[in-house]
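Undergrad: These came from Swiss-Prot, pasted as-is:
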BINDING   Cys182, Cys185, His202, Cys209  Zn(2+) binding site
MUTAGEN   Ser231 to Ala  Abolishes phosphorylation, but no effect on caspase inhibitory activity; when associated with A-235; A-247; A-251 and A-254
MUTAGEN   Ser231 to Asp  No effect on caspase inhibitory activity or auto-ubiquitination activity; when associated with D-235; D-247; D-251 and D-254. No effect on protein stability or anti-apoptotic activity; when associated with D-235 and D-251
MUTAGEN   Ser235 to Ala  Abolishes phosphorylation, but no effect on caspase inhibitory activity; when associated with A-231; A-247; A-251 and A-254. No effect on protein stability or anti-apoptotic activity; when associated with A-251 and A-254
MUTAGEN   Ser247 to Ala  Abolishes phosphorylation, but no effect on caspase inhibitory activity; when associated with A-231; A-235; A-251 and A-254
MUTAGEN   Ser247 to Asp  No effect on caspase inhibitory activity or auto-ubiquitination activity; when associated with D-231; D-235; D-251 and D-254
MUTAGEN   Ser251 to Asp  No effect on caspase inhibitory activity or auto-ubiquitination activity; when associated with D-231; D-235; D-247 and D-254. No effect on protein stability or anti-apoptotic activity; when associated with D-235 and D-254
MUTAGEN   Ser254 to Ala  Abolishes phosphorylation, but no effect on caspase inhibitory activity; when associated with A-231; A-235; A-247 and A-251. No effect on protein stability or anti-apoptotic activity; when associated with A-235 and A-251
Amino acid sequence: MSRWSVSQGCGNSHKALTMAGHGEQLFRGWGMVRPSMRSEAERLRSFSAWPRTCPQPSPVEMARSGFYYLGPGDRVQCFSCGGVLRSWEPGDRPDTEHRKFFPSCTFLQQQQRDPGATDSQILGQHSGEEPDRTWESVYPEMAEERDRLDSFRNWPMYAHGNPEHLAGSGFFYTGHRDNVKCFHCDGGLRNWEQGDDPWTEHAKWFPMCDFLLHVKGEAFIRRVQESLFRSPESSPDSLGSYIYDRSPASSPGSPESWRYLQSSVAQDALQMGFKQSLVASLIQSKFLLTGSSYSSVSDLVTDLLVAEEETHSTESVSVSRAPTRMERSEPPKESAPPLSTEEQLRRLKEERMCKVCMDKDVSMLFVPCGHLVVCTECAPNLRHCPICRAAIRGSVRAFMS
């Protein structure tokens, strides 16, 4: 174990790279260097890129002790004091090493005074007030459990899932098939199967929901997220070639870039059909600029769609401007007349039109296939993507610019 604080060597350059514009002055009174990692669940998610060759301690122990994964290698950083540790060895305990090298850490000191306190309670004591959490629900009219339960009056007989359990877990029935939504975070789930536990699914897909955190606590979310890390499905060896296509055309190009494809968020994007090189590039860029990875598939997909659009625009301009041998050696052929403005607008409107109702604009991205072909009103009626016929597990709202 060796110490590497943010005030030494490479630490200074890293701080200058990652701290600018991320609330250092605002949160200084709280003693937080990385406020975005103040949640234990969020710190645990950062370890999705933790090298599999690294020995213990486990990501769960790291996150519980205030550390999130910084990289490269086995470098971790405390969200509160900014202390960085690396060169972990078997038998090392994160809390012990934290106390050994950074004894003045505010988070560590408060944790020692109140071992049972959650991150949110500790942060509230840092600032002398309640933790900064907005409890503005997306659907405040469904904040009462009895109102959510009333929404299940027309719950289909064929649908799996107990309405009382679903309502108690924050979900209300949307009125379409077996689609439910969380009143607070707007997270939507469908295609319920026998044995699915609403709270577990809530923590699996929407771990940052404040209602979930308030009712179940960080320990529950941590256990659910930890089970995802240990799941055989997350192992590269068990993933199909359609996810990890190692052909030169799609390879990110370097072992360092390959590391960014190990997270569950990256794997979901790859399953949607996005290029490995583009996914790795975006995740790597975000990590270098902010010091953290994407926390949700929707954020990554939004950036991927923008990046693809920019790439296509650049390629079309390059192709139109690049002369070819044929253009220099042969007389130009008659080209089709340019499209009128009205025709261009008609085609653009047609591309953005919902392929089901043929009326409203497309706005819902299906998971896991990634197709964007229907509007908000038509999406709940579908169980399979109309393009590829893949089963729809979830959907993400997309905003067209």
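Please read every residue number as a count from 1 along the shown chain.
Cβ atoms are placed via backbone N, Cα and C, with glycine included.
So where do these features actually land, and what's packed around them?
TA: When Cβ atoms from all protein chains are considered, those within 10 Å of Cys182 (Zn(2+) binding site) total 25, not counting its own.
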Undergrad: Same-chain residues six or more away whose CB lies under 8 A from the CB of Cys185 (Zn(2+) binding site)?
TA: Val138, Gly170, Phe206, Met208, Cys209, Asp210, Phe211, Leu212
Undergrad: Could you say whether, by DSSP, His202 (Zn(2+) binding site) belongs to a helix, a strand or a coil region?
TA: helix
Undergrad: List every residue in the same chain as His202 (Zn(2+) binding site), at least 6 positions away in sequence, whose Cβ is under 8 Å from its Cβ.
TA: Ser169, Gly170, Phe171, Cys182, Gly187, Cys209, Leu212
